[in-house]
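The next block holds one structure in the form of structure tokens; read it before the comments.
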Amino acid sequence: MNAAGGGSGAQAAAVAAGNNSLSHNALLSTASGATTMPMAQLADGWLELESDPGLFTLLLKDFGCHDVQVEEVYDLQKPIESPYGFIFLFRWIEERRARRKIVETTAEIFVKDEEAISSIFFAQQVVPNSCATHALLSVLLNCNENNLQLGDTLSRLKTHTKGMSPENKGLAIGNTPELACAHNSHAMPQARRRLERTGAGVSSCRFTGEAFHFVSFVPINGQLFELDGLKPYPMNHGGWEDSEDWTDKFRRVMAERLGIATGEQDIRFNLMAVVPDRRIAITHKLKMLRTNQAIVSGTLQKLLKADEQGESGNGDSQRPDTPTTLLEPSAFTARDLQSLLKNLDTEIAINEQHLADENDRRHMFKVDASRRTHNYDKFICTFLSMLAHQGVLGELVSQHLLPSKKVSGQGAANRISKQSTTASAGGSTAAGTASTPKTQQQQAAAAKNGKSPSKTPGRRRKGRNKCRKRK
């Protein structure tokens, strides 16, 4: 990925302009194993990808590497089984203070020896928007081939780029049609539209309007290397203790890195691990459990048969021993074997569920990929056109706009009503207060004439009648 004003911008521009295209095309057509496209088209055509483990897993499969998957890491302290490497995504801001601290720290561990650089796969990112593929290849092409089946495309790329400079390796990646097509097949339509509007001069690794960058951490010859395509050299973080795993060294390096980065209150990053396909280990374990289940079940049947023969007095009542492939050569009761068989059945059921869950995850990866890459523009435009043709679009728009107006109108009406009620209440109170002296004068005059104020039943009944009428 290119950061705004990043160091690889000039290189990417040179590639886009097709500089040295003839020599590189002639050199790399063999590496790709296919007829190369014009270099400018390949360099300009790489699209931005989201940081998603499902997307990366499917991308690895499209590269031809089938026995690998990518998982997101949420807890650094949680152990991870047999990782090939880690991919770290962070927001790239060149002038950020924390970024300068990281640069000052990593500059001391640059590996500048050309022979050492040529012995590993380290490629400079000279093609915009290719950082996701660069990060994956930096892990895969530095793994032991005995432990990982790379597939034809990656094997050819690794073979034919051996001994090349980091810049030429970056050009080899950008000029491999299989990699470019697989990469772009997982991009969102927005990424293509953005590329068409702005060109290839600006690069980021997620369609967020900001620059994000991937770097890889991988163990090579007992040393932890950090491979960043925007750096001029690979970085060697050193080895680890004999009693440690390489992931322990990685945790310490990453904890220090995150401590520097989060000092600026910026925690927008994520960490992914490249690991073996979990389904392979589960399938192998299921095979072993089913073999043991068959052995225990067969031994139990023989034991029960021997017990029956012993009780009937026919044949040899000697109990068979459990085969040495499962347990020590000693006699077991039928109850022991039944308990062991029950545990095996439980383990088999658990692992079958785990395998089903992994298969469901792969299915959801494909569903999410279809949703992510599908272009809904035509559907939305056609749908809105049909609504307009039927004359209901304006009504639907009004229905969605009017509620807000109604709410604001009702609020104003409520305020006016409240003010009117308050004014009426105030007027009534004032009127009542004003009539009080007049009522007192009438009562005083009645008392002077010898009449009791209470002897006015007609007026009181009239008031009560009015209340009844109101009811």
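Cβ from N, Cα, C; glycine included.
The noted changes are left out; the structure has the residues it started with.
Residues or ranges marked as domain 'UCH catalytic' in Swiss-Prot (evidence: experimental evidence): 45-276.
Here the residue is the original one, while Swiss-Prot reports the published mutagenesis Tyr74 to Ala with the comment No effect on homodimerization. Note: Tyr74 (mutagenesis position) has no non-local neighbours, i.e. no same-chain residues 6+ apart with C-beta under 8 A of its own C-beta. DSSP classifies Tyr74 (mutagenesis position) as coil under the three-state reduction.
Look at Cys131 (active site, nucleophile): DSSP puts it in a helix. According to Swiss-Prot, the feature active site, nucleophile maps to Cys131, an assignment based on sequence analysis.
Long-range Cβ proximity for Met164 (mutagenesis position), meaning a same-chain Cβ under 8 A and a gap of 6 or more residues, is found for Ser118, Ala172. In Swiss-Prot, the entry for mutagenesis Met164 to Ala states: No effect on homodimerization. The structure shown retains the original residue.
Following the DSSP three-state reduction, the secondary structure of His213 (active site, proton donor) is strand. Residues or ranges marked as active site, proton donor by Swiss-Prot on the basis of sequence analysis: His213.
Shown in sequence order, the list is empty: the chain has no residue 6+ apart in sequence with a C-beta less than 8 angstroms from the C-beta of Met288 (mutagenesis position). For Met288 to Arg, Swiss-Prot lists a mutagenesis experiment annotated as follows: Abolishes homodimerization. Severely attenuated deubiquitination of histone H2AK118ub1 substrates.
A simple way to gauge crowding: the CB of Asn292 (mutagenesis position) has 18 other CB atoms within 10 angstroms, across all the protein chains here. Listed in Swiss-Prot as a mutagenesis experiment, Asn292 to Arg is described as follows: Abolishes homodimerization. Severely attenuated deubiquitination of histone H2AK118ub1 substrates.
Recorded in Swiss-Prot as a mutagenesis result, Leu340 to Ala carries the remark: Abolishes homodimerization. Severely attenuated deubiquitination of histone H2AK118ub1 substrates but no effect on intrinsic catalytic activity. Summarising the environment of Leu340 (mutagenesis position), the number of other Cβ atoms within 10 Å of its Cβ, over all protein chains shown, is 20.
Counting only same-chain residues 6+ beyond the ends of the domain 'ULD' (375-403), those with a CB under 8 A from a CB of the stretch are 189. Look at Swiss-Prot and you will find 375-403 tagged as domain 'ULD'.
The helix, strand and coil residue counts that DSSP assigns across the domain 'ULD' (375-403) are 24 helix, 0 strand, 5 coil. Neighbour counts of Cβ atoms within 10 Å were taken for the active-site residues Cys131, His213; the minimum is at His213.
Geometry remark: Cys131 (active site, nucleophile) versus His213 (active site, proton donor), CA distance 7 Å.
The distance from the Cα of Asn292 (mutagenesis position) to the Cα of Leu340 (mutagenesis position) comes to 10 Å.
Straight-line distance linking the Cα atoms of His213 (active site, proton donor) and Leu340 (mutagenesis position), rounded to a whole number, equals 52 Å.
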